[in-house]
Amino acid sequence: MGPANSEGTMFDAFSREVGDYYDQANELLRAMFTDNVHYGYWPDPSSIDPLAEAGERMTEQLYERLDVSAGHKVLDVGCGVGKPAAWLARKTGATVKGANVSRNQLEVARDRVRSEGLEDRVSFDLADAMHLPYADDSFDRIWAIESMIHMPDRDQVMREMARVLRPGGRLAIADIVVRGTLDDVATAVVEGFCTLSTARSLEHIDNYPALVEKAGLDLLELTDVSEQTRPTGPAVLPAFDVLLPTLGEEGVAQSKKAWGDMFDLPQYGYVLLTAGKP
């Protein structure tokens, strides 16, 4: 356990590192992904739909799995700059709480809900998913969109999400994973991607059922959408050029290679899963 910060949340060293990364990279990430700050979903991977449109479809994929209704309390673990949380509140009438370790992203998220008139239904906390500052059985629904890659201990985070989820509640996760067997070359590519993304590690897709079970949850669905998300790689590459003033041409080229190599990797994976609390 790390020291409590001023907002009463327990932060470990890696969570602080992730928060610092998102504080510093916020504008880059918004240039890369638009305000969704997550991968896109292409039903036809050969299509040329823009990333902004595909990003909205990814949010919809999670929404369809959560079955959210008006009156539900929803937790968004790793909420980014708050666009999916605001979208969900508008779409369903639910009350949404976002948790994030980046102060800069939270500032943007709070400005968003103020400008959209959603302050009565959407709020945000500086909070570490390893030690969620909420009482047991607090939420009807939880989603975690691409935040699991930053978690030092996925078992701990799964237990925490299960703890704050009410009996009968539902959890949806979107996560970047690996598939198949990784040789030395693939391992090096994954390590380069993790360094670039400040990811602790990538889980193997085959390990997720056990993670869900150990947390005391029932796995309802696990879908491999690797090919439907792979177009995110080339769609994002041009945005790295905004780093030219700070990294120079060589640094940007290295970053593009680390990013592009991951999406070229056969073992690249992306999973959508839904779990329920008995």
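Numbers here mean position along the shown chain, with the first residue as 1.
For all residues, glycine too, the Cβ spot is worked out from N, Cα and C.
Sequence unchanged from the original; the noted substitutions are absent.
Of all Cβ atoms in the protein chains displayed, 26 besides its own lie within 10 Å of the Cβ of Gln105 (S-adenosyl-L-methionine binding site). If you look up Swiss-Prot, you'll see Gln105, Asp128, Ala129, His150 marked as S-adenosyl-L-methionine binding site.
Classification of Glu146 (mutagenesis position) by DSSP places it in coil, neither helical nor stranded. Around Glu146 (mutagenesis position), a 10 Å sphere centred on its CB holds 21 further CB atoms from the protein chains shown. Record note (Swiss-Prot) on the mutagenesis of Glu146 to Ala: 40-fold increased KM for 25-O-demethyl-FD-891, 7-fold increased KM for SAM, almost no methylase activity.
Taken from Swiss-Prot, the feature active site, proton acceptor covers Glu146.
Within 10 Å of the C-beta of His150 (mutagenesis position) there are 23 other C-beta atoms, taking all protein chains into account. Swiss-Prot documents His150 to Ala as a published mutagenesis change and attaches the note 2-fold increased KM for SAM, slightly decreased kcat with 25-O-demethyl-FD-891.
Record note (Swiss-Prot), mutagenesis Asp175 to Ala: 3-fold increased KM for SAM, slightly decreased kcat with 25-O-demethyl-FD-891. The unchanged residue is displayed. According to its DSSP assignment, Asp175 (mutagenesis position) is in a strand.
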Counting other CB atoms within 10 A of each CB, which of the binding-site residues Asp128, Ala129 comes out lowest?
Ala129
Could you check which of the recorded positions (Gln105, Asp128, Asp175) sits closest to Glu146 (mutagenesis position), going Cα to Cα?
Asp175
Pairwise CA distance, His150 (mutagenesis position) versus Ala129 (S-adenosyl-L-methionine binding site), rounded so that it is a whole Å:
10
Near Asp175 (mutagenesis position), which residues of its own chain have a C-beta under 8 A away, given they sit six or more steps off in sequence?
Ala144, Glu146, Met148, Ile149, Glu203, Tyr208, Tyr270, Val271, Leu273
Pairwise C-alpha maximum, in angstrom, for the residues (Gln105, Asp128, Ala129, His150) that bind S-adenosyl-L-methionine according to the record:
16
